[in-house]
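What follows is a set of notes on a single structure, which appears directly below.
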Amino acid sequence: MADFVKLSIFGTVFEVTTRYVDLQPVGMGAFGLVCSAKDQLSGTSVAIKKIMKPFSTPVLSKRTYRELKLLKHLRHENIISLSDIFISPLEDIYFVTELLGTDLHRLLTSRPLEKQFIQYFLYQILRGLKYVHSAGVVHRDLKPSNILVNENCDLKICDFGLARIQDPQMTGYVSTRYYRAPEIMLTWQKYDVAVDIWSTGCIFAEMLEGKPLFPGKDHVNQFSIITELLGTPPDDVIQTIASENTLRFVQSLPKREKVPFSTKFPNADPVSLDLLEKMLVFDPRTRISAAEGLAHEYLAPYHDPTDEPVAAEVFDWSFNDADLPVDTWKVMMYSEILDFHNLGDISQNEAEGPVTGEVPAAPAS
């Protein structure tokens, strides 16, 4: 049985094994507090995320189980990797991952990004998404604060708590509003990996401009702002709207023409705008894919088709429709944690090569 140390951080009790020292708060999310720490076993800095009361409801239990399963399954250079997981005596769950130092949101609020860094960050986002999407997973909540970056400009996508199966009948209210794809707002269903490409397009535009592209005050305003740039949605897109109320709202909006991206982004490289326009398309069926985005001329300095891998296996979503009591989720969680530790030391696993792909060198400052 591991020894635990109890600390109070931001008024929140943190119970961690004695392996981790020098805890410092770095962020607070909707579902947990994140601290940096020193891992005495590996000598590296790590991030420890406390999942608050994971067994308080079946919904929270399932959400935590889903995130754990995904972190175990997704092994790629541009996806945050799990190095340890434990349940404390108070039955809180702690995920331990690598620490990257900052995120894209903080970078964007501190200074404008130069072209080569925008290219490199966008390349890594799409490289990670190509892998994630090939595993049958949709992130659903991509935004600058979920994209971690270190001092070498290595980028990793994190926070898979809302991720879901790629399913044409997906439902739900997800993603921070500014980055939310129109099909989520219009139909509440029938969306797939293309929602992540829309979010990436919004992030790309924000890197180019230094400010959010579609800063909606609410759901209605958000959609209205999108139409100010992209124009009125095509009829075939409007016909896919499932909700009568939403359909009436869209039909009530004034007819708008698309604004040329060169007008909206007068200082941007035309090649970058060509890629951006292919991402910010109303119809998800014609939106560019992650793999197609990687092959675009704008990312030519980094594109390497031999080193942009896909997942070896599609993620097993069989648990996702299960409506189980907390105690059952708890047993399943313990089983997954035991399995994780039985795989042996994570660094040994990495030495043997389970993490897919090597990221190219960062641009020179």
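Note that Cβ sites are derived from N, Cα and C of the backbone, with glycine treated the same way.
Swiss-Prot annotations:
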type	residues	note
ACT_SITE	Asp141	active site, proton acceptor
BINDING	Val26, Gly27, Met28, Gly29, Ala30, Phe31, Gly32, Leu33, Val34, Lys49	ATP binding site
DOMAIN	20-299	domain 'Protein kinase'
MUTAGEN	Lys49 to Ser	Confers resistance to fludioxonil; when associated with N-50
MUTAGEN	Lys50 to Asn	Confers resistance to fludioxonil; when associated with S-49
MUTAGEN	Thr171 to Ala	Confers resistance to fludioxonil; when associated with A-173
MUTAGEN	Tyr173 to Ala	Confers resistance to fludioxonil; when associated with A-171
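Swiss-Prot feature annotations superimposed on the structure.
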| residue | record | CB count, 10 Å |
| --- | --- | --- |
| Val26 | ATP binding site | 17 |
| Met28 | ATP binding site | 12 |
| Gly32 | ATP binding site | 21 |
| Val34 | ATP binding site | 18 |
| Lys49 | mutagenesis position | 23 |
| Lys50 | mutagenesis position | 22 |
| Asp141 | active site, proton acceptor | 20 |
Query raised in the report: Helix, strand or coil: which one is Met28 (ATP binding site) in, per DSSP?
Result: strand
Query raised in the report: When DSSP states are folded down to helix, strand and coil, where does Asp141 (active site, proton acceptor) land?
Result: coil
